[in-house]
Amino acid sequence: MKKIMLVFITLILVSLPIAQQTEAKDASAFNKENSISSMAPPASPPASPKTPIEKKHADEIDKYIQGLDYNKNNVLVYHGDAVTNVPPRKGYKDGNEYIVVEKKKKSINQNNADIQVVNAISSLTYPGALVKANSELVENQPDVLPVKRDSLTLSIDLPGMTNQDNKIVVKNATKSNVNNAVNTLVERWNEKYAQAYPNVSAKIDYDDEMAYSESQLIAKFGTAFKAVNNSLNVNFGAISEGKMQEEVISFKQIYYNVNVNEPTRPSRFFGKAVTKEQLQALGVNAENPPAYISSVAYGRQVYLKLSTNSHSTKVKAAFDAAVSGKSVSGDVELTNIIKNSSFKAVIYGGSAKDEVQIIDGNLGDLRDILKKGATFNRETPGVPIAYTTNFLKDNELAVIKNNSEYIETTSKAYTDGKINIDHSGGYVAQFNISWDEVNYDPEGNEIVQHKNWSENNKSKLAHFTSSIYLPGNARNINVYAKECTGLAWEWWRTVIDDRNLPLVKNRNISIWGTTLYPKYSNKVDNPIE
């Protein structure tokens, strides 16, 4: 008996240090909240053993979610405006120009896998968040499911991270624990790899759209544009009247993406105590199927509004040149558009001081704004700027389908012109100058009025000069002049008979010569395009 007790005590003494050493290792493997593993994690967290009751709950959750009957193409849809009536064409006088405004019905259909993040909802956005795939997600107000969570694995795509350093296991996937895990991954890269990769270039995602309606821009950029436009303040009223042209640009500089390993079964994302009945009570059903944020892009998001009061058809080309930095020195019209345009920028991220910046300026300064934050480092921290969701049922990508109709407004300016008459011939001359002026009735139909110069068919002796001012809506200009020869058989001889001339800024009509040899010229200065 004593020998047995001695052996037993010896075994206890031998095993005690081993147990203490094991406890120390376990303690060092978790943070204070016992939520994040600091060791290199496996590709996906191992499923912890379940009791028979917990396994029953997990099986019921899997069966329920995988049995939800819905069409993934119809779950997330944004229907914008429907246009029934297109306003008619109209024209109006504006200073020394006549403006013609035309409207056409257009439509936009956009499939967005990436949902934009703005500051107001960044607190709801984190990798692995469980959300309902419904209209609130479409409206960029994700309805996060408040349930207990199991573990998940995050990975980051910063360069150089080896030996599983780019991954981390979150034992209890709450928002705070996940955000702490993301910070741990970023800090791990800063400490171990940043020196070897001092200039990590941001991945650029660029999209633009000429602005005509808010519904159109929401369909293009997602419902996050509603919040962005509170700062951009696109002037839809002036655009609709043809007095402004504006373009909106989304410019993303992505520093890194944090991705979530796909769950092998839906229940893997839930805590052991969660039941099917709890999910049903939270409104999870075929109309509100569960999804999860599978990837979050961190970086700098710039929204730009480019504005001009030019009526030129080259405005889009000028804006593109300003953004790309392309030289337009050889094109006077593009140069003038850029010179007389402005921009407003709303910037999220990329600054250690301010999370959101609003900047106004001239297009000449635009490139400086876009160049900032081009590389990732401690001084240019990234914020969540976009996220992707997947259906929990089958890990299929959850795509938001946006569509809207809108009225495209275009305007063209026709500058006033002038005809300068100079008669220095050795004869009596008579002129007949006429033109048409075009306006529009309330239905947009053309109203053409024929106009005549008040001095038509009146005899003029040399030296006679006059100027006829024509409005921008003048067209089909006819210039006729004849001279008196004094010959009985040909009392009047035609000097000039030019018809259907276009309106130009300065048209110089000169006649000279003798009764038998009259001459003329028709020269144009500063033609109007």
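Glycine is no exception: its Cβ is also placed from the backbone N, Cα and C atoms.
What you see is the original sequence, not a version with the noted changes.
Copied over from Swiss-Prot, here are the features:
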type    : residues      : note
MUTAGEN : Ala40 to Trp  : 2.5-fold increase in hemolytic activity
MUTAGEN : Ser44 to Ala  : 1500-fold decrease in virulence
MUTAGEN : Ser176 to Trp : Loss of hemolytic activity
MUTAGEN : Asn230 to Trp : 50% hemolytic activity
MUTAGEN : Glu262 to Trp : No change in hemolytic activity
MUTAGEN : Leu461 to Thr : 10-fold increase in hemolytic activity at neutral pH, but 100-fold decrease in virulence
MUTAGEN : Cys484 to Ser : 80% decrease in hemolytic activity, but still able to stimulate MAP kinase tyrosine phosphorylation in host cells. Does not affect membrane-binding capacity
MUTAGEN : Ala488 to Phe : Decreases toxicity by about 40%, decreases cholesterol binding by 25%
MUTAGEN : Trp491 to Ala : 95% decrease in hemolytic activity and no stimulation of MAP kinase activity. Does not affect membrane-binding capacity
VARIANT : Lys523 to Ser : In strain: F4233 / Serotype 1/2b, F5782 /Serotype 4b, F6789 / Serotype 1/2b and 12067
Under DSSP, is Leu461 (mutagenesis position) part of a helix or a strand, or is it coil? coil
Which whole-number value in Å describes the distance between the Cα atoms of Ala488 (mutagenesis position) and Ser176 (mutagenesis position)? 106
Once near-sequence residues are set aside, which residues in the chain of Lys523 (variant position), 6 or more away, have Cβ atoms under 8 Å from its Cβ? Arg507, Asn508, Ser510
Among Ser176, Glu262, Leu461, Cys484, i.e. the mutagenesis positions, the one with its Cα nearest that of Asn230 (mutagenesis position) is Ser176
Asn230 (mutagenesis position): secondary structure state under DSSP, collapsed to three categories: helix
Give me the count of other Cβ atoms within 10 A of the Cβ belonging to Cys484 (mutagenesis position). 15
Cα of Leu461 (mutagenesis position) to Cα of Trp491 (mutagenesis position): how many Å, rounded? 16
Between the C-alpha atoms of Cys484 (mutagenesis position) and Trp491 (mutagenesis position), the distance in angstrom, to the nearest integer, is 6
Protein Cβ atoms within 10 Å of Trp491 (mutagenesis position), excluding its own: 10
Ala488 (mutagenesis position) has its Cβ surrounded, within 10 angstroms, by a count of other Cβ atoms equal to 6
Using the alpha carbons only, what distance in Å do you get between Glu262 (mutagenesis position) and Ser176 (mutagenesis position) once rounded? 20
Coarse DSSP state, helix versus strand versus coil, of Ala488 (mutagenesis position): coil
Determine, to the nearest whole angstrom, how far the Cα atom of Trp491 (mutagenesis position) is from the Cα atom of Ser176 (mutagenesis position). 101
Let's check the environment of Glu262 (mutagenesis position): how many other CB atoms sit within 10 Å of its CB? 15
Inside 10 Å of the Cβ of Asn230 (mutagenesis position), count up the other Cβ atoms and send me the figure. 11
Write out the long-range same-chain contacts of Ser176 (mutagenesis position), meaning residues 6 or more apart in sequence whose Cβ is under 8 Å from its Cβ. none
